[in-house]
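A quick write-up on the structure given underneath.
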Amino acid sequence: MSTWANLGLQDSASPLMEQLIFFHDHALLILVMITVLVGYLMFMLFFNNYVNRFLLHGQLIEMIWTILPAIILLFIALPSLRLLYLLDEINEPSVTLKSIGHQWYWSYEYSDFNNIEFDSYMIPTNELTTDGFRLLDVDNRVILPMNSQIRILVTAADVIHSWTVPALGVKVDGTPGRLNQTNFFINRPGLFYGQCSEICGANHSFMPIVIESVPVNHFIKWISSNNS
């Protein structure tokens, strides 16, 4: 989750989020290099009166400022396109989770084993325990196995919602009458927090998401206990 005074991205908990962070750093490095170059050129123009004194035409410099941006755009576009295809790729899932957005809570369905359904509401501030997180904790967490391919299907029952967990690099719109899907791979245990990221009404900020990532054997025990 995002902690106090955290100015960067959240720590990743999935390979896709790691790739997103790498691309962010890659693009930021290119932007810093461009900023330094432009700043240096502006400094030279301001404080050197003779740099262009005999410049009548500049075919070479025009070639440079045409070709160089094209090369820079390629260095940004190729990793970006690769990442876009990786984000859309659906691998063979071990578990499928269905998430349905409502005003203003989430409901979940596990249908791979037998039908397990539950609603997940935000815990009000006056009912929070001392170690709870305000506006982020829920009464029923989503339990998912770590080191497994997870597919999530997202839809909505009323208005457009968006199921978002930043640590996993996942953001899927939930649209009434439409079923959207994506996949992710959780590579460490823990609690991962998210929120609805599409303005959906008065209590939009009161429908958080909590994923509890557990080892596979604990997940099987949880499924078995819910079956019984």
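Note: Cβ is positioned from N, Cα and C throughout, glycine not excepted.
Heads up, this one's the original sequence, none of the swaps are in it.
In the three-state DSSP classification, Cys200 (Cu cation A1 binding site) falls within coil. The annotation Cu cation A1 binding site is assigned in Swiss-Prot to His161, Cys196, Cys200, Met207 on the grounds of similarity to another entry.
Taking a C-beta cut-off of under 8 angstroms and a sequence separation of 6 or more, Cys196 (Cu cation A1 binding site) has the following same-chain neighbours: Gly101, Trp104, His161, Ser162, Trp163, Thr164, His204, Ser205, Met207, Pro208, Ile209. According to Swiss-Prot, the feature Cu cation A2 binding site maps to Cys196, Glu198, Cys200, His204, an assignment based on similarity to another entry.
Residues or ranges marked as Mg(2+) binding site by Swiss-Prot on the basis of similarity to another entry: Glu198. Sequence-distant contacts of Glu198 (Cu cation A2 binding site), defined by Cβ-Cβ distance under 8 angstroms and a gap of at least six in the same chain, are Ile160, His161, Ser162, Asp173, Gly174, His204.
Listed in sequence order, there are no same-chain residues at least 6 apart in sequence whose CB falls under 8 Å from the CB of Asp25 (variant position). For Asp25 to Ala, Swiss-Prot lists a natural variant annotated as follows: In strain: 14021-0251.0.
According to Swiss-Prot, the naturally occurring change Asn115 to Ser is described as follows: In strain: HW00, HW09, NC37, NC48, TT00 and TT01. Spatially close to Asn115 (variant position) yet at least six residues away along the chain are Glu109, judged by Cβ distances under 8 angstroms.
Taking the Cβ of Phe118 (variant position) as centre and 10 Å as the limit, one finds 14 other Cβ atoms among all the protein chains shown. Swiss-Prot gives this note for the natural variant Phe118 to Tyr: In strain: MD106, MD225 and RU35.
Close to Thr129 (variant position) in the fold, though at least 6 residues off in sequence, lies no residue with a CB less than 8 Å from its CB. For the natural variant Thr129 to Ser, Swiss-Prot gives this note: In strain: 14021-0251.0, C167, AU023, DSR, DSW, KY007, KY045, KY201, KY215, MD106, MD111, MD112, MD199, MD221, MD225, MDW86, RU00, RU01, RU07, RU35, RU259 and Sc00. The structure shown keeps the original residue.
Recorded in Swiss-Prot as a natural variant, Thr130 to Ile carries the remark: In strain: 14021-0251.0, C167, AU023, DSR, DSW, KY007, KY045, KY201, KY215, MD106, MD111, MD112, MD199, MD221, MD225, MDW86, RU00, RU01, RU07, RU35, RU259 and Sc00. When secondary structure is read from DSSP and collapsed to three states, Thr130 (variant position) falls in the coil class. With a 10 A radius on its CB, Thr130 (variant position) counts 4 other CB atoms from all the protein chains.
Non-local contacts of Val165 (variant position) by the CB criterion (under 8 A, 6+ apart in sequence, same chain) comprise Phe192, Tyr193, Gly194, Ile209, Ile211. One natural variant catalogued in Swiss-Prot, Val165 to Ile, is accompanied by this note: In strain: AU023, C167, DSR, DSW, KY007, KY045, KY201, KY215, MD106, MD111, MD112, MD199, MD221, MD225, MDW86, RU00, RU01, RU07, RU35, RU259 and Sc00.
One entry in Swiss-Prot concerns the natural variant His218 to Asn. Its note says: In strain: 14021-0251.0. In the shown protein chains, 15 other C-beta atoms lie within 10 A of the C-beta of His218 (variant position).
The closest partner of Cys200 (Cu cation A1 binding site) among the variant positions, by CA position, is Phe118; the full candidate set was Phe118, Thr130, His218.
Each residue contributes its Cα atom, and for Thr130 (variant position) and Phe118 (variant position) those atoms are 25 Å apart. In the three-state DSSP classification, Met207 (Cu cation A1 binding site) falls within coil.
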